[in-house]
Amino acid sequence: MSSADFNFGDFTTTYTSPTIPAYPDTLGQLQPIQPNPQAAYPPVSQHHASHHVQHPHQPGYVLSNPPQLSGNKRKASDAMSVPPTPGARVMSFEEASRLAAEEDKRKRNTAASARFRIKKKQREQALEKSAKEMSEKVTQLEGRIQALETENKWLKGLVTEKHGSKEDILKLLREFSAHAAKVSKDAAAAAADKAEAAADKADAERAREESSFCVSTSSPSSDESVDTDNKKRRKD
C-alpha cells in the first residue's frame with residue numbers, strides 16, 4: 001500500500017505560502033557562542049593527564065595548577081587500604097575495654113553520689129524532726145517548772161500562815177533533822193551489832209570445824225595401837 005492509494009500529495013517538496021515571505025537560510029554562517037576549547041585553554045600534558053586519570057573532568061576544562069588534595073586523598077586511601085596489624089587490633093581492644101571501664105566507673109560514681117545525696121537529705125530531715133521534738137519537750141518542761149515553782153510558793157505560804165513566822169519553821173526543820181540523825185545512828189548501831197554477831201558466829205563455826213578435823217586425824221593412830229596390842233597378845 002502506498003500514498004498513491006489514498007491520493008496524498010508529495011511531502012518532500014518545500015511548502016510556500018503566498019502570505020509569508022521567504023527567509024534566506026543563513027544559519028550556517030552564525031558564529032558559535034563559546035569559542036573553541038582548544039584555542040581558549042592550553043593542551044593537557046602527559047604528566048598532568050597521568051595524575052588526573054582517576055578524576056575525569058569535562059572536556060576542554062583543565063586545571064593549570066592541580067590542588068594538593070589529590071595527593072592527600074591518595075595517601076588516605078593507601079592508609080585505609082593497608083590492613084591493620086595485630087598490635088593495632090590489640091590496642092583498639094584495650095582502648096575499648098578502658099573506655100568501658102571508665103564509663104562503668106562514671107556510672108557507679110554517679111549512682112553513689114545520688115545515694116549519698118538521698119541519705120544526706122534523709123539525715124537532715126531526721127535531725128530537723130528530732131530538733132523540733134526536743135524544742136517541744138523543752139517548752140513543756142519549762143511550763144512544768146513554772147507550775148512547780150508556783151505550787152512551791154503557794155505551799156510555803158500555807159506553811160507560814162499555819163505555823164507562824166520563819167523561826168518556827170526553822171525550829172521544826174532542826175527537830176526533824178535531829179530525829180532523822182538519831183534514827184540513822186540507831187540503824188547504824190544495829191547494823192554494827194548484827195555484823196559483830198555474824199562475825200562471832202563465823203568464828204565459832206570455824207573453831208568447831210578445826211576441832212572436828214583434829215579429832216578425825218588423831219583417830220587412826222589409836223586404832224593402829226589397838227591392832228599392835230592384839231597382835232602381841234596372840235604371839236604370846
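Glycine is treated like the rest: Cβ placed from N, Cα and C.
Heads up, this one's the original sequence, none of the swaps are in it.
The domain 'bZIP' annotation in Swiss-Prot covers 99-162. Under DSSP, the residues of the domain 'bZIP' (99-162) split into helix, strand and coil as follows: 64 helix, 0 strand, 0 coil.
For the mutagenesis of K105 to Q, Swiss-Prot gives this note: Loss of DNA-binding. The structure shown keeps the original residue. For K105 (mutagenesis position), no same-chain residue lying six or more positions away in sequence has a CB closer than 8 A to its CB.
R106 to Q appears in Swiss-Prot as a published mutagenesis result, with the remark: Loss of DNA-binding.
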Around R106 (mutagenesis position), how many other CB atoms lie within 10 A of its CB? 10
